[in-house]
Amino acid sequence: MTMAGGRRGLVAPQNTFLENIVRRSNDTNFVLGNAQIVDWPIVYSNDGFCKLSGYHRAEVMQKSSACSFMYGELTDKDTVEKVRQTFENYEMNSFEILMYKKNRTPVWFFVKIAPIRNEQDKVVLFLCTFSDITAFKQPIEDDSCKGWGKFARLTRALTSSRGVLQQLAPSVQKGENVHKHSRLAEVLQLGSDILPQYKQEAPKTPPHIILHYCVFKTTWDWIILILTFYTAILVPYNVSFKTRQNNVAWLVVDSIVDVIFLVDIVLNFHTTFVGPAGEVISDPKLIRMNYLKTWFVIDLLSCLPYDVINAFENVDEVSAFMGDPGKIGFADQIPPPLEGRESQGISSLFSSLKVVRLLRLGRVARKLDHYIEYGAAVLVLLVCVFGLAAHWMACIWYSIGDYEIFDEDTKTIRNNSWLYQLALDIGTPYQFNGSGSGKWEGGPSKNSVYISSLYFTMTSLTSVGFGNIAPSTDIEKIFAVAIMMIGSLLYATIFGNVTTIFQQMYANTNRYHEMLNSVRDFLKLYQVPKGLSERVMDYIVSTWSMSRGIDTEKVLQICPKDMRADICVHLNRKVFKEHPAFRLASDGCLRALAMEFQTVHCAPGDLIYHAGESVDSLCFVVSGSLEVIQDDEVVAILGKGDVFGDVFWKEATLAQSCANVRALTYCDLHVIKRDALQKVLEFYTAFSHSFSRNLILTYNLRKRIVFRKISDVKREEEERMKRKNEAPLILPPDHPVRRLFQRFRQQKEARLAAERGGRDLDDLDVEKGNALTDHTSANHSLVKASVVTVRESPATPVSFQAATTSTVSDHAKLHAPGSECLGPKAVSCDPAKRKGWARFKDACGKGEDWNKVSKAESMETLPERTKAPGEATLKKTDSCDSGITKSDLRLDNVGETRSPQDRSPILAEVKHSFYPIPEQTLQATVLEVKYELKEDIKALNAKMTSIEKQLSEILRILMSRGSAQSPQETGEISRPQSPESDRDIFGAS
């Protein structure tokens, strides 16, 4: 039984590009390439190309659409360049090129390249067709081939190129010398009609084709339904009561009805219908063939204009022997002439042929499934059928009475007829007019007779039978028996078992509508977007039309295990027959695999795999087409016979999908889970080897394709050219950026000058520098350790000036190996040259400046120290920063052997070689560093406490002296003119 969705068909938008190409290119070998990825990789190849080239589909996937993998030493380089230019310029072109098959056999191909556009008029694919023209390129006449060898070669060439010759034959005229190159290119030229767009679109109907579910056709069907009931009621009435023989008005009405039914026949030749798989058939040829095989003959017989044919007959003589048109008339006792009897017989024949119009009820039968899914409509139709049967039997009951009331032998009225008894009961008896017309007159009227007939048939069909109208003659009794038999059957079937009929006939319909209502309520409750809602509804309708509401799992559970396995093998027979991986499987192995397979139906737009999702299934495409999308680009198009997923039998881990797999059309997939497949392969070891060797995935979702988009390459090229053509940036001399760089350059030059001065001072201070030079040079190829030394004088109590001078000269005089005295914006290392505010600032800021020294600055002069190790030696003394420097040294040199020189400050400037040491020695070294670090931290805390006391003493002296001075002097002390002021504040005081 067809559901509402099945009656309408599957009308969701779908991408039928691949199906259109395959259907229109039955004898063409072609590949499809992505036009938006570098090298235009192949995303689909048909079976013809695989047979022609010798490659498997999985082997050519992701290779260049230019088929560079088929080039060889004899391939023309100029033609290859032209092919590349055609791809780059998105042009349509054709070439003749020599390529090589997989077995390296050279073959001449005629290649046609055509761009495919999407709904945005953007080229997204390339269609490349290949035709073997080797027979036309190789000369038949060859000196090496003579006699039968030449004939065999000619026969082989003609046989291999029979399809091309059949195309060329109609266009070749006798006596013409046709150029093979141009003629072949012209014949194999693809027109624009064979290049559909790559986009999703609703099913299109050709011109002059009407959709069977459109508003116009629905309205027309209702009109036909009403006229069909009109015909079913009036045709039996007119035939039985012999009315409208000469009534022109009714003749015109019946003729109009006949014309409408003839128009309906014409429309049926141009109306779509739903195919067995739920698809909408819009091909005009298929529509016509389907209608001619089904309802055409019946519709044609029911539409013949019998009234018009009967009107052209000579019925004037017949009317002279008929009674009053308003009453029931009978023939005169005088027999009519022979011509009148012949005319009356012909007229009665055509009047009886009107009954053929009842075949129009077939139109109701074919559309009955449109309405019987609703309970109220079914009840109304059943009541109408019962009433229509009573109407037909009433007409037959009157015809029997009209035939029985007149005795042909005695030319008298039979008083045992039910019409005679009815005439007596209602007071209108029959009378013979002997003086006038000489006919029988009187009797009941037409309306009274019809109502009485309908009353009798109704009481008989319902088995009531009041008995006021009863059969008297033998024919009437036989018909009464037939009425009672038919009535009992109709009554018991229609009225006695209505509930049972509904439960048995419409159980699936009720479940279907219950499911639809539940889905609609769910979508409405959670406010699912309209687009997604339509996809859900379309999927449910399409799935129901495919399964007809049958629960496959429930049916299989009823069957025993052996029978269930046989059914599963039958359901998956397409997968087992089409793929060579299952050819060596035993019956037991196939049955085990079939039990694990699942059939999945996908609607257009459904995502089978999302990027990043676990690939836990192996999918076989049985029907439909899908696309594989990676980074918003189509990298493969999968069709019937393709396999995608992951090679579970070779990988130990569960893979993540690197792309999205989306259905383009309605698809049927046969899916087997990873665990189930591995379980079967582990049990059937022999089959597992054959399976892993012969099963080739069309697309492996585990592997990610690395590609570059042409748009990205072009954008990078444009940016590079733009930077190349840009004018250089010219800054004026007084620009802030230029001034900033000049300042950095000056500071760097000053720092380098200070380094050179510091090295000269260090050479004078080091006592054993020259003695150690030779020892250091001897070991310069090994690992070196440099130690940062700091000078510091013993801490002694001094006065304010002495403390200040000592702090500037000793505490803040920190040296890095081979570097200058560190300080903010230091130009000279001699603190005696600074005055006033600058001297006080240096005294307070030296500790912070040492922490700001970066490791990169300390390592800048490392190559120079390596070349002249004796120039950068410094003395190691105790200071507040020595602990930190010492700890850094130890941590940097963890794992190296410590020598006595490392522990002695005197030999710190000597560079030593270090070698790997055992783990225990390393642990001892780390512990020693830890203890030394603790001691250094304690010394640092003591020194910080001493510094705080000195600072508090300085603040106390400043406050005491500030209170004795005037406000003008106080302001001068608190706000000096500049850091480099020559005025010595402390000296002035």
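Along the chain as shown, residues are numbered 1 onward.
Even glycines carry a Cβ here, placed using N, Cα and C.
Database features, via Swiss-Prot:
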- 14-94: domain 'PAS' (DOMAIN)
- 93-145: domain 'PAC' (DOMAIN)
- Arg57 to Asp: Decreases the rate of channel opening. No effect; when associated with R-642 (MUTAGEN)
- Glu627 to Ala or Arg: Strongly shifts the voltage-dependent channel activation to much more depolarized membrane potentials (MUTAGEN)
- Val628 to Ala or Leu: Mildly increases the affinity for CALM (MUTAGEN)
- Asp642 to Arg: Decreases the rate of channel opening. No effect; when associated with D-57 (MUTAGEN)
- Tyr699 to Trp: Mildly increases the affinity for CALM (MUTAGEN)
- Val737 to Ser: Decreases affinity for CALM 230-fold; when associated with S-740 (MUTAGEN)
- Val737 to Ala: No effect on affinity for CALM; when associated with A-740 (MUTAGEN)
- Leu740 to Ala: No effect on affinity for CALM; when associated with A-737 (MUTAGEN)
- Leu740 to Ser: Decreases affinity for CALM 230-fold; when associated with S-737 (MUTAGEN)
Among Val628, Val737, which are mutagenesis positions, the residue with the most C-beta atoms within 10 angstroms of its C-beta: Val628
Around the Cβ of Glu627 (mutagenesis position), the count of other Cβ atoms that are within 10 Å: 21
Cβ neighbours of Arg57 (mutagenesis position) where a neighbour is any other Cβ within 10 Å: 22
Among Asp642, Tyr699, Leu740, the one of these mutagenesis positions whose Cβ has the fewest neighbouring Cβ atoms within 10 Å: Leu740
Integer Å distance between the CA atoms belonging to Asp642 (mutagenesis position) and Tyr699 (mutagenesis position): 8
Structural state census, the domain 'PAS' (14-94) (DSSP three-state): 34 helix, 16 strand, 31 coil
Entries of Arg57, Glu627, Val628, Val737, Leu740 which, being mutagenesis positions, have CA atoms within 10 angstroms of Asp642 (mutagenesis position): Arg57
Among Arg57, Val737, Leu740, which are recorded as mutagenesis positions, the nearest neighbour of Glu627 (mutagenesis position) by Cα: Arg57
Cα-nearest neighbour of Val628 (mutagenesis position) within the listed mutagenesis positions, Arg57, Val737, Leu740: Arg57
Secondary-structure category, per DSSP, in which Tyr699 (mutagenesis position) falls: strand
Between Arg57 (mutagenesis position) and Val737 (mutagenesis position), the C-alpha gap once rounded to whole angstrom: 62
